[in-house]
Amino acid sequence: MLSEVLLVSAPGKVILHGEHAVVHGKVALAVALNLRTFLVLRPQSNGKVSLNLPNVGIKQVWDVATLQLLDTGFLEQGDVPAPTLEQLEKLKKVAGLPRDCVGNEGLSLLAFLYLYLAICRKQRTLPSLDIMVWSELPPGAGLGSSAAYSVCVAAALLTACEEVTNPLKDRGSIGSWPEEDLKSINKWAYEGERVIHGNPSGVDNSVSTWGGALRYQQGKMSSLKRLPALQILLTNTKVPRSTKALVAGVRSRLIKFPEIMAPLLTSIDAISLECERVLGEMAAAPVPEQYLVLEELMDMNQHHLNALGVGHASLDQLCQVTAAHGLHSKLTGAGGGGCGITLLKPGLERAKVEAAKQALTGCGFDCWETSIGAPGVSMHSATSIEDPVRQALGL
């Protein structure tokens, strides 16, 4: 068991192209978003495990002795045990959560407890730890915040228990794990995601683990080997929506108008494939014209998504406001509100970006200037992170 303080971060994600079409067997491109979740793990000797989630105002403390008495025999299934309903009911009792706990805050506690017991049970005694998780990602906005959380928890616990290597053992300021360790972190993070979401696709945790960009189709994932650095505006309309209802709406429209809807889905697939091709070219030899192609693809995809029925007045407003400043946007994720992305090509006048941000904020939206294709899960020294993050984590 390591005795030092560990500081880990993992990125969120956005869907660049292919949302909704992916449900019907088409390609989706998911990219790591450089808004990150940070976790600091401090070993303790007070016989307690504490989890502090300041973004949602939760602090929970458990007695190690009580957790030690738990029959963790139920975790003995194979290498990475999948959580069963029976196990989750037992853990809810220990966590002091109501049986019908479905809120993300409660499920975050449950996912932590599950990963802590499952990963640390190989230690002679369960370790005393103080863990704080703070995120730049807004929760419930379709940006992979729960996956970034699960990836951070899995990476920190596996490193602390010496199940994976410590990337900073040679005193660097930032590091990542070797491929085998990343696979292990990803497997455990997926189980954390299962506690929170039931039956996730695995895309969010994979993007958060490896970073960069992933192509996903019918359960198969592959990494886009090279990715140019792309700057974006990410805008949260803050309009709540139900992903389930939006997916069901597309399905019923497909049944009602198969001759119209099937070609739309095929076109969206072609947009994803063209974007993948252009990104590959840009990574090898970037020319300004390629950004114009990316902008056109975003416009076309946005119109297709409106035709599928997953648009929203707030997203139309976002696209109109950015278009007035010569920028190109599309929804990302489920649609019906939620978030949109706007491409910022190199050499864009600063004043134009600021004016667009101001106009979006004036609509009541939240707006971030960030990048996509970000690094995956990383270990940091305290000096390698920015002051606001350090302060939020109490470092």
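Numbers run from 1 along the shown chain.
Heads up, the Cβ atoms here are built off N, Cα and C, so glycines get one too.
Small disclaimer: the values here were computed from a predicted structure and weren't measured.
Taken from Swiss-Prot, the feature ATP binding site applies to K13, N55, N104, S108, S135, G140, A141, G142, L143, G144, S145, S146. What Swiss-Prot notes for the published mutagenesis of H20 to L or Y is this: Approximately 5-fold decrease in Vmax for (R,S)-mevalonate. Approximately 3-fold increase in KM for (R,S)-mevalonate. Swiss-Prot lists H20 to K among its mutagenesis entries, and the accompanying note reads: Induce significant secondary structural change. Annotated active site, proton donor per Swiss-Prot: S146, in sequence order, evidence recorded as similarity to another entry. According to Swiss-Prot, the feature Mg(2+) binding site maps to S146, E193. Taken from Swiss-Prot, the feature active site, proton acceptor applies to D204, supported by similarity to another entry.
The recorded positions examined here are K13, H20; by Cβ neighbour count within 10 Å, the least packed of them is H20. Shown are the binding-site residues A141, L143; of these, the residue with the fewest other Cβ atoms within 10 Å is A141. Residues listed for ATP, K13, N55, N104, S108, S135, G140, A141, G142, L143, G144, S145, S146, cover a largest CA to CA span of 19 Å. On a Cα basis, S145 (ATP binding site) lies 10 Å away from E193 (Mg(2+) binding site). Every protein chain considered, the tally of other Cβ atoms within 10 Å of the Cβ of D204 (active site, proton acceptor) stands at 26. Taken residue by residue with DSSP, E193 (Mg(2+) binding site) is part of a helix.
Sequence-distant neighbours of N104 (ATP binding site) (same chain, six or more apart, CB under 8 Å from its CB) are V56, P139, G140, S146, I196, listed in sequence order.
Non-local neighbourhood of S135 (ATP binding site): L35, R36, T37, F38, N55, S145, A148, Y149, each in the same chain, at least six residues away, with C-beta under 8 Å from its C-beta. Counting every protein chain shown, the Cβ of S146 (active site, proton donor) has 27 other Cβ atoms within 10 Å. Within 10 Å of the C-beta of E193 (Mg(2+) binding site) we count 25 further C-beta atoms, all protein chains included. The residue listed as 'active site, proton donor' falls within a helix when secondary structure is assigned with DSSP. K13 (ATP binding site) is 16 Å away from H20 (mutagenesis position) when you measure Cα to Cα.
Each residue contributes its Cα atom, and for A141 (ATP binding site) and D204 (active site, proton acceptor) these two points are 13 Å apart.
When secondary structure is read from DSSP and collapsed to three states, H20 (mutagenesis position) falls in the coil class.
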